Amino acid sequence: MVKLTHLLARAWLVPLAYGASQSLLSTTAPSQPQFTIPASADVGAQLIANIDDPQAADAQSVCPGYKASKVQHNSRGFTASLQLAGRPCNVYGTDVESLTLSVEYQDSDRLNIQILPTHVDSTNASWYFLSENLVPRPKASLNASVSQSDLFVSWSNEPSFNFKVIRKATGDALFSTEGTVLVYENQFIEFVTALPEEYNLYGLGEHITQFRLQRNANLTIYPSDDGTPIDQNLYGQHPFYLDTRYYKGDRQNGSYIPVKSSEADASQDYISLSHGVFLRNSHGLEILLRSQKLIWRTLGGGIDLTFYSGPAPADVTRQYLTSTVGLPAMQQYNTLGFHQCRWGYNNWSDLADVVANFEKFEIPLEYIWTDIDYMHGYRNFDNDQHRFSYSEGDEFLSKLHESGRYYVPIVDAALYIPNPENASDAYATYDRGAADDVFLKNPDGSLYIGAVWPGYTVFPDWHHPKAVDFWANELVIWSKKVAFDGVWYDMSEVSSFCVGSCGTGNLTLNPAHPSFLLPGEPGDIIYDYPEAFNITNATEAASASAGASSQAAATATTTSTSVSYLRTTPTPGVRNVEHPPYVINHDQEGHDLSVHAVSPNATHVDGVEEYDVHGLYGHQGLNATYQGLLEVWSHKRRPFIIGRSTFAGSGKWAGHWGGDNYSKWWSMYYSISQALSFSLFGIPMFGADTCGFNGNSDEELCNRWMQLSAFFPFYRNHNELSTIPQEPYRWASVIEATKSAMRIRYAILPYFYTLFDLAHTTGSTVMRALSWEFPNDPTLAAVETQFMVGPAIMVVPVLEPLVNTVKGVFPGVGHGEVWYDWYTQAAVDAKPGVNTTISAPLGHIPVYVRGGNILPMQEPALTTREARQTPWALLAALGSNGTASGQLYLDDGESIYPNATLHVDFTASRSSLRSSAQGRWKERNPLANVTVLGVNKEPSAVTLNGQAVFPGSVTYNSTSQVLFVGGLQNLTKGGAWAENWVLEW
């Protein structure tokens, strides 16, 4: 391995404390921070989470539930009145005495159940009702009826109201509240559903956790700016899950015997049935997975459940996206290239150097990004004119665009509010927003003023009718100064570095330094490295350890071991939104909802408190940014947005990155399950900060991670301020590993793009779990260390240090599936259900092609623009039955409504391959070659539409059974898909 000390000797490597001195406080003189917000400003109340509180009441034990009456049936379902079945328990709020139940069979595969208060008015409607202007509800189809539904609802009043959602085909209860009580209060709702003994649930995000949810998990859902802690609430809110159940039986005769995945035998035949459940709610949530039950708890809102009957996992995802939250946005072709970013690029020259180094080492680069370093005083839409001047930027970006590359800057959710006593501190963006009065308010009507990077800040009120136009206009104004190609929308949970409106009365202290040390400042030098760094870099590790110990000793503080917890006693008819009586296990200090966030009492223009819509802030900001980019590009170019906080449906506007992860092997490991979850949520454009964000990376970790992320839809390297540089050209072995994986990625970009078109038009997934692609194999239910890219490619990455092999399973082997090694093109010899040991030395990532698929490919290049100008190739991997199929979608790669498109279908048999194209997009590049895997005998001749292919261009390997047909350019000069053709051998 190349040691760190050797790397530091290389002239083009930036020193360890990369950019710290310039980037931390580098702003124009009038905006130099002189005041540091005290750390106490972000200290909230000390609360104890209900699940950890020995004094907490169990609502199931003390609440009476409800009784149903006045049932009225209609063609699409029924309604009923629910009345409290006893004395109010008021355990975590005020009981709602009268509820209305609505059951609607919305389509053959979709059912909706609503339970909402019967009596509300304008003063409390937002406590329970989520406006359809914010989150649309799924609509019933014209032909929907009870008789046509896959599902059926039954209910009972014994001992209190409960209901079941039953799959007609099996009689299984997919959702059952039998034996439990419904608790419905103004700040607390609880309902419980039964689950099978050994259940397989996926989703319920956002969390860093196992792909198949643990059966004793406590899942808090409340968007939070808190890095990427394991098993805690993160940035987004996705109260949707997939439930897969396995059976031994026969669909034809209706025989279904439940099977536990842990007891399944890979040599046996099974079937599976999956369904999905979505809770349309934007309040804080807690979902407790227990033995044979799931407990839903919310801090408000209503019960608005939609059930999707599947029965395959792919069906569930399609039903959820097409009917309820919206189909994913179609991405620009170029966004599938490689993206490079870091917090600490100090000026345009730094960016130019990075681009030059990618070219020097011939590593593909599509997008260069900047973090908050470019900003004037960390203000949105305003460049630092000393380091990121508009004139220098225009020159740099012109050259960047000429080279076929692009630029994305970060934009934060908060906006600086200038110092009223400093005329030089003027900020036009704030002035325009204030003129339109589009910022969040305190309950008394004054501005809510929090604190983020620039100091004291205000926050757009997305409920204000002028807010989206204001935001869009700021993007348009800025775009005339900086020719950016997308937006990275951050800090949108929405984050604030203090509790409450801490800037009220303190604006004369602006600009202000955050209440915590920034990376690289004295006391926060980054000494952390990956887990195995001490083994492979002993000298450097010892030095880092000594530095860390010294820093820890210098900054050590004493803490009290005695903690007094604040507990809120419910007041009848009154809500306490800052400290609700029920305390969710929120992963901020003290579990206080106001810590490191805009307070729940911040008020929107329509009177709605942030408490009721907290989960939507980032979602609405993504919509505003999407609308803004439409204006920037005159509704011609697809907006490219990567956002941090997301909600159900955010995928129709943006992609998502995994947040502030760590340069650790465990962080790389969990990136797969996080990506698969976001596939489920309908946000396929997902990627993790490759090589890790927090802490220093090292050669081995970055080597493996650059290869893993090459198969994620969004592929970006990013790290934090003051850590060592980790661009892929920093280590010799990483250069080669990156180029090796990128050669595959860039070759299959047409396949990736086709997958995105299918996701955008049908609701299919791009990155897939093995259990979704092979739904009838229970042994795959928990697999999270390998994954599929579409239906054709399987990736088996190395996820631990100091190894040269990896274990991988080959699904379907023994049941007709054939797998081919990408590199050797030979069929894999594997046994059913066996974790096969695969050679994987550093720099090699095992990749396999599934038999039965045809991949359209082009030659790799340094940019996607260059790659799109290269000849075509096809890789046809024959299945065990000697057939294969595939498809290709093409357009101009960026238009929202392309003037011309092309769809190509490919089919292959044991002796031929056919191409059939439809559409008006003119693809001029010829077909160069076709490779067919699994050809069991050497052909005597090869023809294309009856014309003989020159024998010298045809090779056959009898050992690997690979047929290669080259020399096709002259036969396809008009374009590979200009006419339909058949290749015969």
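Each residue, glycine too, has its Cβ placed from N, Cα and C.
Original residues only.
Copied from Swiss-Prot, the annotated features are:
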- Asp42 to Ala: In strain: GN-8 (VARIANT)
- Asp490: active site, nucleophile (ACT_SITE)
- Glu493: active site (ACT_SITE)
- Asp660: active site, proton donor (ACT_SITE)
- Asn929 to Met: In strain: GN-8 (VARIANT)
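Distribution of Swiss-Prot features across the structure.
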residue: Asp42; record: variant position; Cβ within 10 Å: 23
residue: Asp490; record: active site, nucleophile; Cβ within 10 Å: 27
residue: Glu493; record: active site; Cβ within 10 Å: 26
residue: Asp660; record: active site, proton donor; Cβ within 10 Å: 21
residue: Asn929; record: variant position; Cβ within 10 Å: 18
Assigned conformation of Asp42 (variant position) - DSSP reduced to three states: helix
Spatial neighbour of the residue listed as 'active site' that is closest, considering only the recorded positions Asp42, Asp660, Asn929 and their CA atoms: Asp660
Residue among recorded positions Asp42, Asp490, Asn929 with Cα closest to the Cα of Asp660 (active site, proton donor): Asp490
Collapsed DSSP category at the residue listed as 'active site, nucleophile': strand
Inter-residue Cα distance where the pair is Asp490 (active site, nucleophile) and Asp42 (variant position), in Å: 20
Asn929 (variant position) to Asp490 (active site, nucleophile) - Cα separation in whole Å: 44
